[in-house]
Amino acid sequence: MMDLDNIPDTQTEAEELEEVVMGLIINSGQARSLAYAALKQAKQGDFAAAKAMMDQSRMALNEAHLVQTKLIEGDAGEGKMKVSLVLVHAQDHLMTSMLARELITELIELHEKLKA
């Protein structure tokens, strides 16, 4: 992983940052996809599978959040990092995935209560 304490000045470092940001998008998307798959399992009454998928979703989201935290720490609120459209897209993916997981957790609990 690139050194996020030194925000890129060269094309190679910019490419490394883009790779890190793409990882953020991929992990966020994975977290959201797994959460929706868990909801599908809950609708079918398979709460063990739903829980396992939500656990996997949490791990993917934790990976994404770790990258986000390092990016924020690297910038330290000083505007060192150039904000690209891809970075904004990655942040959007992360936030929508976090929201989806929170809502899906509630929906799974409701399905569980309804099936009891």
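Think of each number as a place in line: the chain as shown, counted from 1.
Using the three backbone atoms N, Cα and C, a Cβ is placed for every residue, glycine included.
So, quick note: what you're seeing has the original residues, none of the substitutions.
Listed in Swiss-Prot for this protein:
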ACT_SITE  His89  active site, tele-phosphohistidine intermediate
DOMAIN    15-113  domain 'PTS EIIA type-3'
MUTAGEN   Asp92 to Leu  Eliminates the need for a metal cation at the homotrimer interface by substituting hydrophobic methyl-methyl interactions in place of the metal cation
VARIANT   Ala14 to Val  In strain: ECOR 1
VARIANT   Ala52 to Thr  In strain: ECOR 61
VARIANT   Met59 to Ile  In strain: ECOR 50
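On the structure: features taken from Swiss-Prot.
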residue: Ala14; record: variant position; DSSP (3 states): helix
residue: Ala52; record: variant position; DSSP (3 states): helix
residue: Met59; record: variant position; DSSP (3 states): helix
residue: His89; record: active site, tele-phosphohistidine intermediate; DSSP (3 states): helix
Query raised in the report: Out of Ala14, Met59, His89, Asp92, which of these recorded positions is nearest Ala52 (variant position) by C-alpha distance?
Result: Met59
Query raised in the report: How many neighbouring Cβ atoms, not counting its own, are there within 10 Å of the Cβ of Ala52 (variant position)?
Result: 14
Report summary line: Across every protein chain in view, the count of C-beta atoms other than its own within 10 A of the C-beta of Ala14 (variant position) is 14
Query raised in the report: For Asp92 (mutagenesis position), what is the tally of other C-beta atoms lying within 10 angstroms of its C-beta?
Result: 12
Query raised in the report: So what's the mean pLDDT when you look at the domain 'PTS EIIA type-3' (15-113)?
Result: 92
Query raised in the report: What is the separation, in Å, between the Cα atoms of Met59 (variant position) and Asp92 (mutagenesis position)?
Result: 18
